[in-house]
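Enquirer: Handing you this structure, nothing more for now.
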Amino acid sequence: MDLLVDELFADMNADGASPPPPRPAGGPKNTPAAPPLYATGRLSQAQLMPSPPMPVPPAALFNRLLDDLGFSAGPALCTMLDTWNEDLFSALPTNADLYRECKFLSTLPSDVVEWGDAYVPERTQIDIRAHGDVAFPTLPATRDGLGLYYEALSRFFHAELRAREESYRTVLANFCSALYRYLRASVRQLHRQAHMRGRDRDLGEMLRATIADRYYRETARLARVLFLHLYLFLTREILWAAYAEQMMRPDLFDCLCCDLESWRQLAGLFQPFMFVNGALTVRGVPIEARRLRELNHIREHLNLPLVRSAATEEPGAPLTTPPTLHGNQARASGYFMVLIRAKLDSYSSFTTSPSEAVMREHAYSRARTKNNYGSTIEGLLDLPDDDAPEEAGLAAPRLSFLPAGHTRRLSTAPPTDVSLGDELHLDGEDVAMAHADALDDFDLDMLGDGDSPGPGFTPHDSAPYGALDMADFEFEQMFTDALGIDEYGG
């Protein structure tokens with residue numbers, strides 16, 4: 001064991017590494033070095049990753065990644081994905097071109113060895129909340145601009161995702177470097193022990209065999225939690241900011257009808273419209289209320305805004321219903337790994353010769369010892385033509401509006417953690433709420449504040465989201481804390 005430790009520190013000295021920064025003083029040992037979880041709606045706050053990890057066992061390396069991300073709930077969320085059949089990820093862009101030059105993802109162990117021996121970990125500060133060059137869109141003044149708003153919000157999401165994924169790619173490379181150096185030190189230790197026992201073995205062959213046996217499996221494990229953090233936190237951040245604006249403009253969505261190209265557009269994590277009160281359909285077929293409740297159950301557990309539709313929801317029914325798991329159908333975890341494998345296989349697919357490409361396309365000719373990042377049943381499914389993933393993505397939803405006089409309003413208020421009425425207690429005293437019941441029968445129309453505002457009335461604040469000052473952000477955070485938006489954490 002001492003020799004193994006010496007080997008690890010010899011590797012660190014050779015690479016010019018410095019010890020990792022200490023954890024915050026005065027706190028428990030497991031205090032994360034990363035900043036707290038994302039504050040809802042704050043699109044400009046940076047999150048800098050600590051220095052690259054040391055070569056440690058894979059389990060410790062995995063825990064270090066969770067600690068650096070502040071993502072302790074990551075493994076539980078990965079397990080939760082295995083209990084749902086919804087395709088939450090196929091509508092997201094793969095951005096596989098970002099990984100075409102990532103040699104550390106090669107399925108040839110010799111490439112990994114060559115890369116690992118030469119790679120110097122990136123020690124500059126890595127901001128995993130980097131931003132793209134597209135501005136956050138604001139809601140239009142009239143409903144006629146909702147189509148352009150949908151496209152603008154989608155472009156903003158894709159730009160933010162690509163900018164942040166470049167940072168996540170660097171983080172993955174640093175952790176793969178630490179993993180490789182640990183495996184290399186372990187193999188050298190075993191090689192010395194074998195030599196002392198009179199059994200000479202080839203060091204290079206031992207290292208390549210170890211990489212084939214452990215490196216790809218552990219890399220896929222790291223990538224799974226890393227990219228789940230990317231997709232989930234970015235989607236939360238953008239959608240809660242958009243939700244806060246859309247909730248204040250019900251006039252834009254009361255008559256909105258949205259016809260989707262595929263159910264995947266509604267089941268996906270990123271859903272630009274969270275209020276569609278006119279009609280919500282997939283190729284002209286209305287969405288069932290039960291299906292919408294099941295989808296919202298998943299979104300609630302992922303701490304994403306619910307999708308609301310007055311035309312679909314049943315009056316008096318709950319907003320969420322636990323979905324039934326069908327063991328013979330694809331699962332969300334499988335769809336997620338299909339997306340991850342598109343990234344991990346990008347380098348090998350891009351550098352593969354034509355003859356190797358034929359072997360990759362035909363399962364009967366694949367080598368049984370071929371290294372890979374695992375497989376899922378979802379990769380073997382024959383999807384129907386109307387739901388098959390396309391490189392160009394799905395078409396934008398077709399928007400229309402109900403005729404005048406057919407306005408629909410939600411019958412159920414958004415769920416919050418704020419309780420009123422007989423559950424309200426002031427300073428420990430019992431307060432009679434009987435007189436407050438009169439408010440239920442109070443007609444607000446007597447105040448002249450009906451659905452049609454008077455002349456000169458501005459229905460919303462036209463200031464762009466990015467123009468808010470820090471005082472606005474602080475008030476917004478107090479408001480979201482009261483609603484329990486960050487309740488689920490991680």
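Just so you know, glycine gets a Cβ as well, placed from its N, Cα and C.
Grabbed the feature section from Swiss-Prot, which reads as follows:
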VARIANT   A14 to S  In strain: Nonneuroinvasive mutant HF10
VARIANT   T124 to A  In strain: Nonneuroinvasive mutant HF10
VARIANT   T235 to A  In strain: 17 syn+
VARIANT   E390 to K  In strain: Nonneuroinvasive mutant HF10
Enquirer: Fewest other Cβ atoms within 10 Å: which of the variant positions T124, T235 wins that one? Let me know.
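Expert: Among the variant positions T124, T235, the lowest count of other Cβ atoms within 10 Å belongs to T124.
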Enquirer: Tell me the coarse DSSP state (helix, strand, coil) of T235 (variant position).
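Expert: In three-state terms, T235 (variant position) counts as helix.
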Enquirer: Measuring Cα to Cα, how many angstrom lie between T124 (variant position) and T235 (variant position)?
Expert: 26
Enquirer: Name the secondary structure element type, per DSSP in three states, that contains T124 (variant position).
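Expert: Looking at the DSSP assignment, T124 (variant position) belongs to neither helix nor strand, so coil.
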